[in-house]
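Trainee: Next up is a structure, given as structure tokens.
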Amino acid sequence: MKSTFKSEYPFEKRKAESERIADRFKNRIPVICEKAEKSDIPEIDKRKYLVPADLTVGQFVYVIRKRIMLPPEKAIFIFVNDTLPPTAALMSAIYQEHKDKDGFLYVTYSGENTFGR
């Protein structure tokens, strides 16, 4: 899944921004959250997040759900490097394992209707 954030900003600018964030916010993780291309789930209002290092993947999914005002009958899935991270994993662990060379963690979200409507 390709990132529109990456295509809009050159590597040097992204790298400089993530380094500035890391210097200012020691216990926060810079995350870029974008909707999967062919998903019918709503678009998110912002894609840059500074999440607490001790936030779980499940808690981050909850944040996304609220921001896109996803109805309860819809499911949401997040992917990091095309894999589904464990819900109980800490965002800091996911970041250490999957962060991009530019210093951001790229998360893609997608949804499907769990009740067949």
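The chain as shown is numbered from 1 upward.
In case you wondered, yes, glycine gets a Cβ from its N, Cα and C as well.
Pulled these features from Swiss-Prot for this protein:
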type: MUTAGEN; residues: LYS26 to Pro; note: No effect on autophagic activity
type: MUTAGEN; residues: ARG28 to Asp; note: Impairs ATG19-binding and autophagic activity
type: MUTAGEN; residues: LYS48 to Glu; note: Impairs autophagic activity
type: MUTAGEN; residues: TYR49 to Ala; note: Impairs ATG19-binding, PE-conjugation, and autophagic activity
type: MUTAGEN; residues: LEU50 to Ala; note: Impairs ATG19-binding and autophagic activity
type: MUTAGEN; residues: PRO52 to Ala; note: Significantly decreases ATG19-binding and autophagic activity
type: MUTAGEN; residues: LEU55 to Ala; note: Impairs autophagic activity
type: MUTAGEN; residues: ARG67 to Ala; note: Significantly decreases ATG19-binding and autophagic activity
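What does the local environment look like for each feature on the list?
Mentor: Other Cβ atoms within 10 Å of the Cβ of LYS26 (mutagenesis position) number 8 in total over all chains.
Within the same chain, residues at least six positions away from ARG28 (mutagenesis position) with a Cβ under 8 Å of its Cβ are ILE21, LEU50, VAL51, PRO52, ALA53. In the three-state DSSP scheme, ARG28 (mutagenesis position) falls into the strand class.
DSSP classifies LYS48 (mutagenesis position) as strand under the three-state reduction.
Every protein chain considered, the tally of other Cβ atoms within 10 Å of the Cβ of TYR49 (mutagenesis position) stands at 21.
Around the Cβ of LEU55 (mutagenesis position), a 10 Å sphere holds 19 further Cβ atoms from the protein chains shown. Secondary structure at LEU55 (mutagenesis position), taken from DSSP and collapsed to helix, strand or coil, is coil.
For the recorded site, ARG67 (mutagenesis position), the DSSP three-state label reads helix. The Cβ of ARG67 (mutagenesis position) has ILE44, ASP45, LYS46 as same-chain neighbours under 8 Å, each 6 or more residues away in sequence.
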Trainee: In whole Å, how far does the CA atom of LYS26 (mutagenesis position) lie from that of LEU55 (mutagenesis position)?
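Mentor: For LYS26 (mutagenesis position) versus LEU55 (mutagenesis position), the Cα atoms are 14 Å apart.
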Trainee: What is the number of other Cβ atoms found within 10 Å of the Cβ of PRO52 (mutagenesis position)?
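Mentor: The answer is 15.
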